[in-house]
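Per Swiss-Prot, the feature active site, nucleophile maps to Asp198; the stated evidence is experimental evidence. Under the heading active site, proton donor, Swiss-Prot lists Glu224. Residues or ranges marked as substrate binding site in Swiss-Prot: Trp71, Thr72, Arg73, Tyr74, Gln75, His113, Arg196, Lys201, His202, Glu231, Asp288, His293. Swiss-Prot lists Arg196, Asn286, Lys324 with the feature chloride binding site. Record note (Swiss-Prot), mutagenesis Lys324 to Gln: Abolishes chloride binding and reduces catalytic rate. The unchanged residue is displayed.
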Amino acid sequence: MKLNKIITTAGLSLGLLLPSIATATPTTFVHLFEWNWQDVAQECEQYLGPKGYAAVQVSPPNEHITGSQWWTRYQPVSYELQSRGGNRAQFIDMVNRCSAAGVDIYVDTLINHMAAGSGTGTAGNSFGNKSFPIYSPQDFHESCTINNSDYGNDRYRVQNCELVGLADLDTASNYVQNTIAAYINDLQAIGVKGFRFDASKHVAASDIQSLMAKVNGSPVVFQEVIDQGGEAVGASEYLSTGLVTEFKYSTELGNTFRNGSLAWLSNFGEGWGFMPSSSAVVFVDNHDNQRGHGGAGNVITFEDGRLYDLANVFMLAYPYGYPKVMSSYDFHGDTDAGGPNVPVHNNGNLECFASNWKCEHRWSYIAGGVDFRNNTADNWAVTNWWDNTNNQISFGRGSSGHMAINKEDSTLTATVQTDMASGQYCNVLKGELSADAKSCSGEVITVNSDGTINLNIGAWDAMAIHKNAKLNTSSASSTESDWQRTVIFINAQTQSGQDMFIRGGIDHAYANANLGRNCQTSNFECAMPIRHNNLKNVTTSPWKANDNYLDWYGIENGQSSEAEGSATDWTTNVWPAGWGAEKTVNTDGFGVTPLNIWGEHYWMLDVDMDCSKAVNGWFELKAFIKNGQGWETAIAQDNAPYTSTNHMAQCGKINKFEFNNSGVVIRSF
């Protein structure tokens, strides 16, 4: 074996092999599951690079069987770069653009098997009866089935029989090894920096060692070895050939966050019998176990909302392993379903967070957790651990950072010791430090002169601060807030069970070209800070909790998953006697309001808004009717201050619109 091919997470956490345009050493990679190459490239440029992600794991790029299911990508037909993700030219373009953004590409690589059955692949190649463009029947093991009982006691069958009927390559064969190595070397020549070896447990570790001897350079390699204990093939066998997926991490973290006590986690990692940190790739969930297979257990997924946030915050804050963030799509209970038919970057619209792509890597608690890990990599130890013996914990990373999680229904109030310098810090889970370090877009945490923090963390919430998120309080911020009451009315005929939400702010392209705001990197730059005035409607009030911005991205962290943006309330100017007892906004949160002088079916957003974020007093918005018409179409409003396909409203005014109509009435209070 070639020792120079061993890459460890210790090296990764020190920044080896990982270029970055971010301000700190990248320490975390993300799996953009089933994203096409154009979307990956755009995400590298607009978000992953600026946010400090180290790399992207992409779906297998080689030719595969046809079909819409996600697992068709895991049935190879050839090693031609023609897949559902795109063609060779598009793949090369993605690698180059991501590299320029400081983000490496890791390829999911299928070394154990080829496709089952017969047919035609995505590049037009035919296959069948173990005959493929690059392999013949003699390149495969004899057909036999892996039984469930084999995993505990029959190494031979696990590594020589067929995984779910897939043609099992003879990976001890020199020809097979040379063919796979040629594919890997081709990808490296393009610029790929790492490889996930799928189903590595089904390939003898000695075969992988021989394969790696034929691979050029020193790519990052991490091997999928599902080992929950009691296996005929153990994960420890693969430590000499690269990094290894630590599935016990995902299972035990899920068990603890769901049913246990976070206080147990003070020695999480090797102290729990896991492999050495320097060898482990860790994750809260992955594309297999979030669907209930592939090492599944009591796994936490995006469907768990805030619990998922908190589990990822812990993973990213705790110094163990090389973490992988999962970026999923909503499969609506169909575990075979492929990705959404709409691209992530859809003609200027980001199809994230709702019922299509979930984009967990953009959730502020997860992106903030990555920022925390990047900026605490120089202190690879836990300091000042504190817990309440149950589900409130806090710990530090020396003088580099400190964090706390409250997974209880009551507020966490405690004074904890840190090793950090005194001052005010931005809670990077909830906001971002301004470029001049004079303000934070979210919560500010104070470290006292003695290094303590007086924690006051709400139920099911968290905080994380680091040395590079410290506010410069020597002078006041140059931009003063200008909070003014602002009301939006949008008329739309709706039915029972339908509700209207509004998204808005400043158009990203306009802000970048004319205002110098990079809103692709930071949505806060184009969002309008708001405070809801009407919290009396029992239906919409829960949707307004933790809705602090009128923005383009919908659900904010801590906001109800039922929300589709900023919730509005149904209003009218009169209440006929035939409707029963009169309902009013003042008493009930919906119904009659003196602000509505037009008629029924006017949905109202009543907020205080920071007008200092508007463009000469103007901002944009668009409505969405849940369980109804969906989004409005393009708007062409007369006398708009600049060209836009959205409604244009004035901050500090009453603005009246019609759904899917370009007209507007604006009046003062």
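Glycine too: its Cβ is placed from the backbone N, Cα and C atoms.
Just the original residues are modelled here, none of the noted substitutions.
Note that the structure is predicted; figures quoted are calculated from it, not measured.
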Pairwise Cα distance for Glu224 (active site, proton donor)/Asn286 (chloride binding site) [Å, integer]:
11
Between the Cα atoms of Lys324 (mutagenesis position) and Asp198 (active site, nucleophile), what distance do you get, rounded to the nearest Å?
15
Far apart in sequence but close in space: which same-chain residues, 6 or more away, have a Cβ under 8 Å from His202 (substrate binding site)?
Asn112, His113, Ile146, Val158, Gln159, Leu163, Asp168
Number of Cβ atoms other than its own within 10 Å, given for Lys324 (mutagenesis position):
23
Where the record names Arg196, Asn286, Lys324 as binding chloride, the maximum Cα to Cα distance in Å:
13
List the residues of the same chain that sit at least 6 positions away from Gln75 (substrate binding site) in sequence and have their Cβ under 8 Å from its Cβ, in sequence order, or write 'none'.
His64, Ile65, Met114, Ala115, Ala116, Leu166
Substrate site residues Trp71, Thr72, Arg73, Tyr74, Gln75, His113, Arg196, Lys201, His202, Glu231, Asp288, His293: biggest Cα-Cα distance, Å?
27
Per DSSP, three-state class assigned to Trp71 (substrate binding site):
helix
Cβ-centroid neighbourhood (8 Å) of the chloride site, Arg196, Asn286, Lys324 excluded:
His31, Gln57, Phe222, Glu224, Thr245, Val281, Phe283, His287, Met326
Per 10 Å Cβ neighbour count, which of the binding-site residues Arg73, Arg196 ranks highest?
Arg196
Can you tell me how many other Cβ atoms are located within 10 Å of the Cβ belonging to Asp198 (active site, nucleophile)?
21
Which has the fewest other Cβ atoms within 10 Å: Glu224, Asn286, Asp288, the recorded positions listed?
Asp288
Ten-angstrom check, please: count other Cβ atoms within 10 Å of the Cβ of Trp71 (substrate binding site), all chains counted.
16
